[in-house]
Each structure stands twice: as structure tokens, then as C-alpha cells.
Amino acid sequence: MKALIILGLLCLSVAVQGKVFERCELARTLKELGLDGYKGVSLANWLCLTKWESSYNTKATNYNPGSESTDYGIFQINSKWWCNDGKTPNAVDGCHVSCSELMENNIAKAVACAKHIVSEQGITAWVAWKSHCRDHDVSSYVEGCSL
């Protein structure tokens, strides 16, 4: 019985943690999903962005008390403008997606929403990109990844 409880807790912690991608694994996945060069944004810039937004974690969340919104998933997509979490006041849902879908281990829906955002607002929509990636050499993010 004790072993079952421990096993259950371990499974729960894995479900809450989600998938944390390895850098090169994420690079390959983003490339397969068409982000390399999308709207002129290099794969290295996408990796830099996701490193600083979520540390490559699909289940990352960040609550923003000022706007009463939450950022979700590997790209930290905001519930005020881009996804529906059912609790953010006056949400727009620009990507027409549930915020929980942006935290799935399969990041296809998150990538589709990121493409929509970068198409409308450019990569500067992400504060972490402006703070940590813009005007920096980001080539190290794809270095050694055999793409």
C-alpha cells in the first residue's frame, strides 16, 4: 500500500512538471514544426526566447497580478491576449486555443500560437527576447545540435 502511494505521488509530480526539453531536442522539434526562419526569426532566437521564458518547460506558468492574466507554456503565452484560461477578465483569445493546450508535451499548438503572435506583433512581443536575446549573439543556442 505504501508503495502505491509513493508511486502515485511520483506520477503526480511528473504530470505537474510536464516536459522539460533538452536544448537540442527542442531545436529539432521547433525546426520540424516550421519555426526556423519563420517571419525572419532564426531558430537560435526561438531557443533563446524559450530558455528565458520557460527554461524549456512545457508546464511553466507565471501569474501577472497587474493584468490578472497568466503566461502559459514553453513560450509563456499570455491569457489576456492569446489563449483562454476561463478566468482572465476581458480576455481576447487571439489564438483561439485553451491555455491548458499550450502546456501539453506535444508543443504543436503552442508553436501554432507563437507563429500567430510573431505574425501579428513580431518577436518583440516577448519581453524575455527583448531583454536577453535582442542584440546578442544567440548562435550558442543551436551549437552542437546537428540540425
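Backbone N, Cα and C atoms are what each Cβ position is placed from, and that goes for glycine too.
The feature domain 'C-type lysozyme' is assigned by Swiss-Prot to 19-147, with sequence analysis given as support.
In Swiss-Prot, a natural variant is listed as GLU32 to Lys, annotated with the note In isozyme 3A and isozyme 4A/4B. Remark: GLU32 (variant position) has no non-local neighbours by Cβ distance under 8 Å and separation of at least 6 in sequence. Under the DSSP three-state reduction, GLU32 (variant position) is assigned to helix.
Recorded in Swiss-Prot as a natural variant, GLY37 to Asp carries the remark: In isozyme 4A/4B. Note: GLY37 (variant position) has non-local neighbours LEU43, i.e. same-chain residues 6+ apart with C-beta under 8 A of its own C-beta.
The Cβ neighbour count for GLU53 (active site), using a 10 Å radius over every protein chain in view, is 22. Classification of GLU53 (active site) by DSSP places it within a helix. Annotation comment: Swiss-Prot describes GLU53 (among others) as active site, evidence class sequence analysis.
Sequence-distant neighbours of SER55 (variant position) (same chain, 6+ residues apart, CB-CB distance under 8 A): VAL20. Looking at Swiss-Prot, you'll find the natural variant SER55 to Gly noted as follows: In isozyme 3A.
Among the features that Swiss-Prot reports, active site is placed at ASP71 (among others), with the record citing sequence analysis. Within 10 Å of the C-beta atom of ASP71 (active site) sit 24 other C-beta atoms, taking all shown protein chains into account.
One natural variant named in Swiss-Prot is GLU101 to Ala, and its note says In isozyme 2A, isozyme 3A and isozyme 4A/4B. Under a cutoff of 8 A between CB atoms, and with a sequence separation of 6+ in the same chain, the neighbours of GLU101 (variant position) are CYS83, LYS109, ALA110.
For the naturally occurring variant ASN106 to Asp, Swiss-Prot gives the following note: In isozyme 2A, isozyme 3A and isozyme 4A/4B. Cβ contacts within 10 Å of ASN106 (variant position), excluding its own Cβ and spanning all protein chains shown: 12.
ALA108 (variant position): 12 other CB atoms within 10 A of its CB, across all protein chains. Under its natural variant entries, Swiss-Prot includes ALA108 to Glu with the note: In isozyme 2A, isozyme 3A and isozyme 4A/4B.
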